[in-house]
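Asks: What follows is a single structure, and I will ask about it in a moment.
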Amino acid sequence: MHKDNDSGSGSNPGQVSNYLIVRPHRGGYIDLFRYGVRDDQTSKAKFLEMPDNREWSTITIDEEAEDHRWVIVVSILVRKIIRLLRTPMEFTGFVVDFFLNLFSANGGFFGLLLRLIQAKVVIPERGSVTFVSTIGQLDGRISLYKEWNFVEHLEGIDSVDSGRVKIELGSRGLMDLCVMASKLAYENAKVVENVVDLHWKMNLVEFLDCWNDYQKQMSTQVFVFTDKQKDANLIVISFRGTEPFDADDWGTDFDYSWYEVPNVGKLHMGFLEAMGLGNRDDTTTFHYNLFEQTSSEEENSKKNLLDMVERSAYYAVRVILKRLLSEHENARFVVTGHSLGGALAILFPTLLVLNEETEIMKRLLGVYTFGQPRIGNREVGLFMKAQLNQPVDRYFRVVYCNDIVPRLPYDDKTFLYKHFGLCLFYDSFYNETKAEDEPDPNPYGLRYKILGHVIAVWELVRGLTMGYTHGPDYKEGWFRILFRLMGLVIPGLSDHCMTDYVNSVRLGPDNELQMSSL
């Protein structure tokens with residue numbers, strides 16, 4: 001659970017960096033009103049924390065930025081509401097998961113009634129190979145794109161040192177593998193193993209539950225698999241995204257806190273914490289965990305670093321990846337994820353570059369994210385573009401229609417969160433557009449709301465007819481239709497569902513994006 005430590009950022013000695021922490025629970029609603037309406041500085045100081053030696057001039061760009069404080073107010077208000085609803089959300093998720101699996105295990109509602117009469121009801125067991133997450137219930141597809149021969153596309157690749165061997169790995173086939181891996185990341189370890197090994201005929205290497213020191217729980221999940229057990233050509237790393245009923249995950253998406261890394265830029269603090277790289281209650285932990293200490297004065301910290309490998313998502317995945325790249329000399333790796341998982345997917349190579357893992361980065365084939373929130377400011381984008389997208393694009397950010405999450409945190413003059421990389425935008429007809437950013441990057445205004453509701457109505461109609469127009473693989477069940485009805489109330493929420501991302505990849509045009517082994 002999230003905890004706000006009133007002691008602030010800690011008193012441990014160490015590197016002092018620039019940061020901004022939004023603490024929504026240190027002030028009340030009256031303080032929020034005073035800050036939002038009157039720009040009261042006392043109230044502002046309760047919600048926004050920065051280093052003692054910094055001034056607000058280092059945080060904002062100009063005076064006009066103060067006019068955008070309503071964005072901060074809305075963020076604080078949303079996070080207050082999310083925290084208030086944490087327990088009801090957790091309970092609702094528990095009940096929804098149980099009954100959805102109860103229905104599916106007993107042949108639906110009427111099948112359950114029949115089994116009740118016969119006293120043969122099957123009770124679902126959490127963590128079992130048959131217990132499917134809410135995301136899996138919304139979209140039950142597990143098979144890969146049937147027309148793509150995965151092995152043939154990779155066996156023709158020479159070793160990574162053979163030069164610029166261009167291959168069509170931006171095609172629908174690899175995108176489909178990534179989007180399905182991103183969807184599968186929401187499942188428990190047994191379901192993941194069953195799908196990867198038995199259905200995809202590939203090789204699951206590891207499923208990890210990793211530590212988030214701020215939340216004080218194993219709340220970051222990631223799994224790693226290869227296309228085959230021996231002489232693999234491809235390694236895939238898939239991070240779990242925002243779970244529908246996890247208040248902490250949604251709070252992270254709406255968090256505006258950042259930590260500035262010298263010569264890199266400002267990185268989203270919540271995503272760094274999800275990677276197990278620090279705790280905002282002691283900001284010195286970010287510097288310590290971001291930079292592996294090698295000086296003689298810090299030799300005693302090796303034990304702590306080894307402990308971090310066991311608990312931190314970044315270090316744990318890096319250790320596994322190094323071993324796999326050593327075992328499979330011709331293999332390259334792809335990182336993927338949906339929502340929060342997408343943010344962690346692009347943050348992972350960013351951290352590799354930061355730690356000067358040059359040899360690993362040479363083996364990076366690409367990064368695919370789906371519905372990913374912004375992870376940092378413009379400086380981060382400029383820093384990573386040179387590493388990922390030159391001379392060819394290796395980072396592809398997929399956005400479906402009015403999905404609200406890729407538009408968070410807001411790109412405003414106070415926080416300066418910016419996307420980077422090539423955006424593959426799909427509209428409600430699954431038409432693809434390549435651009436630097438999605439339309440309406442900051443979703444507010446009457447026009448956006450009206451258009452959002454109109455599109456939500458069309459998506460509901462389309463969902464009811466997809467099974468007839470595109471075949472049984474695209475038929476949407478009652479639970480997905482119910483979720484589309486929610487889109488009529490909150491446009492953009494339903495669009496974040498994995499269903500439309502899978503449909504976009506499979507029904508959109510064949511992509512001719514080229515990636516190189518570099």
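First residue shown is number 1, and so on along the chain.
Just so you know, glycine gets a Cβ as well, placed from its N, Cα and C.
Where a substitution is noted, the model still shows the residue that was there originally.
Pulled these features from Swiss-Prot for this protein:
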{"type": "MUTAGEN", "residues": "SER339 to Ala", "note": "Loss of catalytic activity; reduces pollen tube growth"}
{"type": "ACT_SITE", "residues": "SER339", "note": "active site, nucleophile"}
{"type": "ACT_SITE", "residues": "ASP403", "note": "active site, charge relay system"}
{"type": "ACT_SITE", "residues": "HIS496", "note": "active site, charge relay system"}
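Set these features in their place in the structure for me.
Replies: Other Cβ atoms within 10 Å of the Cβ of SER339 (mutagenesis position), summed over all protein chains shown, number 30.
For the recorded site, SER339 (mutagenesis position), the DSSP three-state label reads coil.
In this structure, ASP403 (active site, charge relay system) belongs to neither helix nor strand by DSSP; it is coil. In sequence order, GLY371, GLY492, ASP495, HIS496, ASP500 are the residues near ASP403 (active site, charge relay system), counting only same-chain partners six or more apart with C-beta under 8 A.
For the recorded site, HIS496 (active site, charge relay system), the DSSP three-state label reads helix.
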